[in-house]
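*Asks:* According to Swiss-Prot:
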VARIANT   Gln22 to His  In strain: ZIM5C, ZIM10C, ZIM16C, ZIM18C, ZIM28C, ZIM30C, ZIM34C and ZIM53C
VARIANT   Gln22 to Pro  In strain: ZIM7C and ZIM12C
VARIANT   Asp338 to Asn  In strain: Canton-S and ZIM34C
VARIANT   Ile359 to Val  In strain: Canton-S, ZIM12C and ZIM16C
VARIANT   Lys381 to Met  In strain: ZIM5C and ZIM16C
Amino acid sequence: MGNHQVIFLVLCTSLLFQNTIQQNVSFQLIREIDRYTPENFVLSVLNIEMILFEIHAAKAVESNNDLERSLIINFGYSEARQEVLDWGLRYKKASSAKFQMANKVAVSQKLPLSQKLRLVNEVLMTSAKKYDVTKDVRPSKLMDEWLSSHLDGVLANFVQEKKLNAGENIVAISGMTVTPLWASHFQSEINRYFVNNPGTGYASKDPTCVPMMHSLSSFETMSTDEAKGIYIPFSSANLGMLILLPRKGVTCKDILDNLNNQINVEYNDHKDVHLLLPIFKEKFDYNIAKFFNGINIEDTFKDSAFKSKAKIKINNFRVNHGIRFQPILRLEVVDDIDTGKTETFEVNRPFVFVIKDKINVYAVGRIENLDGLTDKVNCSKKYADL
């Protein structure tokens, strides 16, 4: 098959440029997916932004020989090179948090863009390794196996030579799986009910008895008119997960339509909270190319040091993004928890999660229904009796 396939791990951008991406593309994309996808979804904002940046930068290099030479010899165009270094810093942070991420971009090998994509990818990977003092950027057998099992089969289904040779068609595929390394210690496991959203088309519209992990720890919480939230830090990289529970009369869609305001709310001071999180895993396998139709991708890069007015159209954009909510260690199963007078935050209904740090969003998900996503367990009481 005549094409150029680039495998890369997601990297970083500077504060100003990142905020532009987050607002102009990522949040618009999330709203579009939320609008047309009633089921659960998991979206690696990090991977998608990196794919768009690589294509944009490659198009800029294609039209500027001096910029291309600068990237090759590492001299001149300091702002562009610094932008690449900033992507590397963000990748290092995600890598430290043990994100499993991989992307591929494919265009016809006959096109000049193929060589430019390869160059941009090589510079990005070199920049990532400059920040990688622990050497965990280097390819590993585990990552190769993960790429093979999760991405190559999907790519083969829709990347065909006849398509790639038909003009400048671009195909992208993005894979991500994250199992959060919670900083908080979970003490026990208990079976509780999760109230599914009846409008999502899943088989079960009744509450599902699911295993939940329980932690009594000190957390930061937040509150808006639409949601109440709790921030659960990860054990590395200064990342964490913000869980947003919609208030009565508010939906997850309402939260996602106003996500920028939700995630920028100041947190309350730390306090002891009984946290109950469902134990489950979810995968979002979808072609998201159509969701970019109403988004001006080029406007996103107006502040980039890589200058290009070329249109970006990705003909196929397949994502395979997943999340696993699970304890780090095996927990003792208990029948009940004495919460006393301490505040309880129980994630027992549809919710939104955001993996983030103080500046950047790394992943966003909406969980409407847990039917079939957890181990089958029995609750001690019928839901109607509670």
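The chain as shown is numbered from 1 upward.
Every residue gets a Cβ built from N, Cα and C, even glycine.
It should be emphasised that the depicted structure is a prediction, and the values quoted were computed from it without experimental measurement.
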*Asks:* For Lys381 (variant position), which of the three DSSP-derived states applies: helix, strand, or coil?
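*Replies:* Where Lys381 (variant position) sits, the three-state DSSP reduction gives coil.
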*Asks:* Using the alpha carbons only, what distance in Å do you get between Lys381 (variant position) and Ile359 (variant position) once rounded?
*Replies:* 44
*Asks:* Let's check the environment of Lys381 (variant position): how many other CB atoms sit within 10 Å of its CB?
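*Replies:* Its Cβ shell of radius 10 Å holds 10 other Cβ atoms.
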*Asks:* Using a 10 Å cut-off, grab the number of neighbouring Cβ atoms around the Cβ of Ile359 (variant position), all chains included.
*Replies:* 13
*Asks:* Would you kindly give the Cα-Cα distance separating Asp338 (variant position) and Ile359 (variant position), rounded to the nearest Å?
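*Replies:* On Cα coordinates alone, these residues lie 37 Å apart.
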*Asks:* Specify the secondary structure state of Ile359 (variant position) as given by DSSP, simplified to three classes.
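*Replies:* Looking at the DSSP assignment, Ile359 (variant position) belongs to neither helix nor strand, so coil.
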